[in-house]
Amino acid sequence: MSDKISFLPPEPIQLLDEDSTEPELDIDSQQENEGPISASNSNDSTSHSNDCGATITRTRPRRSSSINANFSFQKAHVSDCTIVNGDHGTKFAVWRITVFLEPNLKAFAAKRESYKIQTYKRYSDFVRLRENLLTRIKTAKPEKLNCLQIPHLPPSVQWYSSWKYQEVNLNKDWLAKRQRGLEYFLNHIILNSSLVEMTKDILIQFLEPSKRVA
């Protein structure tokens with residue numbers, strides 16, 4: 001983060017239902033702008049998949065993307081945000097990112113432990129991630145591009161609302177919509193095995209565990 005920041009007391013804004021253990025991905029509202037993702041129904045869930053190794057399901061992803069020999073990405077959860085004080089009286093939201101991993105080796109799977117990565121990111125970090133991904137896939141062969149589509153991020157504050165930027169950007173409803181959009185974006189990326197294979201170093205750097213600044 002470019003700003004010198006200090007975290008407020010740990011009282012995250014509650015945007016999700018505490019009773020929900022599995023985050024519901026807001027897929028339907030995104031499909032129109034996100035390329036060829038087809039939907040298929042099963043008995044207990046609604047699944048959206050494509051031919052590029054990505055499957056995003058409302059209850060649980062059916063596939064995972066290998067990040068190394070030991071683990072594959074299983075799903076990402078963008079949860080509570082904390083409002084942070086920046087310089088010059090500014091405030092911004094920092095999101096808690098949890099990425100669950102699925103062990104590839106029986107030795108890890110037998111332990112029945114929950115493997116996950118947790119980090120903290122702000123919206124601008126997602127913007128840089130998307131820019132880096134777009135730059136990387138430009139080097140791909142033309143026939144591969146259909147499998148390397150990068151979804152859009154939830155929108156930033158519109159120019160005509162910039163005069164009240166802080167009020168809009170920290171509004172609870174606005175943050176709830178942004179949370180769903182960021183979660184959709186990240187799951188779309190990490191569950192696309194072709195995209196993960198090509199951008200593995202970028203994703204690993206993005207998911208480096210963060211240290212809170214006192």
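Yeah, the Cβs are placed from backbone N, Cα and C, and that goes for glycine too.
The domain 'PX' feature in Swiss-Prot is assigned to 73-213. Annotation of the mutagenesis experiment Ile5 to Ala in Swiss-Prot: Disrupts interaction with VPS13. Among the sequence features in Swiss-Prot, the mutagenesis site Leu8 to Ala is noted as follows: Disrupts interaction with VPS13. Here the residue is the original one, but Swiss-Prot notes a mutagenesis experiment at this spot, Pro10 to Ala: Disrupts interaction with VPS13. Quoting Swiss-Prot on the mutagenesis of Tyr123 to Ala: Abolishes partially PtdIns(3)P-binding.
Mapped onto three states, the DSSP output places Tyr123 (mutagenesis position) in helix. Taken together, the residues of the domain 'PX' (73-213) have an average pLDDT of 85.
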